[in-house]
Amino acid sequence: MSKKYTQQQYEKYLAQPANNTFGLSPQQVADWFMGQAGARPVINSYGVNASNLVSTYIPKMQEYGVSYTLFLMYTVFEGGGAGNWINHYMYDTGSNGLECLEHDLQYIHGVWETYFPPALSAPECYPATEDNAGALDRFYQSLPGRTWGDVMIPSTMAGNAWVWAYNYCVNNQGAAPLVYFGNPYDSQIDSLLAMGADPFTGGSITGDGKNPSVGTGNATVSASSEANREKLKKALTDLFNNNLEHLSGEFYGNQVLNAMKYGTILKCDLTDDGLNAILQLIADVNLQTNPNPDKPTVQSPGQNDLGSGSDRVAANLANAQAQVGKYIGDGQCYAWVGWWSARVCGYSISYSTGDPMLPLIGDGMNAHSIHLGWDWSIANTGIVNYPVGTVGRKEDLRVGAIWCATAFSGAPFYTGQYGHTGIIESWSDTTVTVLEQNILGSPVIRSTYDLNTFLSTLTGLITFK
């Protein structure tokens, strides 16, 4: 895992003048803004549309010498609308959208005129530890004034942390107060590139606002490509067609999204599992165009080199037990069993572990379907499936087996719609002991449950031959 852009590129982007529009017209940026999910709260709260953006709101930004391109990106990736446009304030400070906008622009001028320290903490998060102590402030102090970095660096922890405290972010993944957020600087840079701008020199790449990454080429789209596009569209729609669950306090979430409540607005971020699922869906669509789709597109250590399943479980069980108290991968239960399967059979089912991936053949999102959603046959495993209306059997249990629990199970897991998963450590006639992650946001823990209750929740097992 590495930064998406180089340190030099991030710094060049943040050193751009805060009034730089990157050669994009008000209409181009207004049209982009209206199509962004993160703009919906502002659109709904203040009645914003492309027309009044161009006629009313953007001229106000220009009056204050603030780039409409940068300001509207800031709004989108903060999910503004709870506290004015950019969510600097907890609640709206004006009676309408224009007043709220003007107060945000006045805040930006205040940041330019008064020193505010770089943000490396937030109310809901632990402070981040820099990779190179003091490097962020040294860069911040070196800026000539009225740059975009002068606005962003004292205002948002997330981008600063991922650029200047990268190792902290990688090693402290999880729900708040850990690192639950992505990098808004990446999102801003990506958006500028998509609109045809050069984030690092401040100009336009194409000069006509077209996406530089889209070639002209052959405009003919094959029927198979169109079919794959429709499959991907449907899969993405299904992926996001789930409710957010109330986790605690102001926090909500599901396996796709994390959300924190600001007044009446939920600020949402894509989870690593959500991103992983999207990447896998895209990979699967690409796989369907492979002339030999039956051949796995990932490589793993040869199974003969790994020894028998029981030997591999025995060799790795102590390692798994040593992870108790730690967050693995993105902190989800899915990542934990992905980490385990990679060590025992050479393949993972979670991108967040950084291991070779099994091919996806079905449901790659829900923990209750892990045994059916991935092509375990290439990993020399055994699959036990318990159809709806049946319960697990004690005689099927194996040390090191991955178990899958049903959605909305009640005791002992009280699962939501995604179910749950973990690793069997041991069992007796009356109890079972498992290693699991993300019980109410927990790291890897050891839990002991009533055996019959545990068996009643099972949808399947994955054992290692």
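Any Cβ shown, glycine's included, is placed from N, Cα and C.
Original residues fill every noted site, and no substitution is shown.
Worth saying up front: this structure is predicted, and the values here are computed from it rather than measured.
All protein chains considered, the CB of GLU78 (mutagenesis position) has 24 other CB atoms within 10 Å. For GLU78 to Ala, Swiss-Prot lists a mutagenesis experiment annotated as follows: Complete loss of glycosyl hydrolase activity.
For the recorded site, ASN87 (mutagenesis position), the DSSP three-state label reads coil. In Swiss-Prot, a mutagenesis experiment is listed as ASN87 to Ala, annotated with the note Almost complete loss of glycosyl hydrolase activity.
Among the sequence features in Swiss-Prot, the mutagenesis site ASP104 to Ala is noted as follows: Complete loss of glycosyl hydrolase activity. On its own chain, ASP104 (mutagenesis position) has PHE71, ASN84, TRP85, ILE86, HIS88 as residues at least 6 apart in sequence with a Cβ closer than 8 Å to its own Cβ.
Residues or ranges marked as domain 'Peptidase C51' in Swiss-Prot: 308-465.
Taken from Swiss-Prot, the feature active site, for amidase activity applies to CYS333 (among others). Listed in sequence order, the residues of the same chain lying 6 or more apart from CYS333 (active site, for amidase activity) and placing their CB within less than 8 Å of its CB are ALA367, HIS420, THR421, GLY422, GLU436, GLN437, ASN438.
Here Swiss-Prot notes a mutagenesis experiment, HIS420 to Ala, with the remark: Complete loss of amidase activity. Of all the Cβ atoms in the protein chains shown, 26 others lie within 10 Å of the Cβ of HIS420 (mutagenesis position).
According to DSSP, HIS420 (mutagenesis position) is assigned to a strand segment. Look at Swiss-Prot and you will find HIS420 (among others) tagged as active site, for amidase activity.
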Response to the item:
Cα-Cα, ASN87 (mutagenesis position) versus GLU78 (mutagenesis position), nearest Å, comes out at 7
Practice prompt. Report, as a single number, how many Cβ atoms besides its own are within 10 Å of the Cβ of ASN87 (mutagenesis position).
Written response: 23
Item to complete: Check the domain 'Peptidase C51' (308-465) for me and report the mean pLDDT.
Response: 89
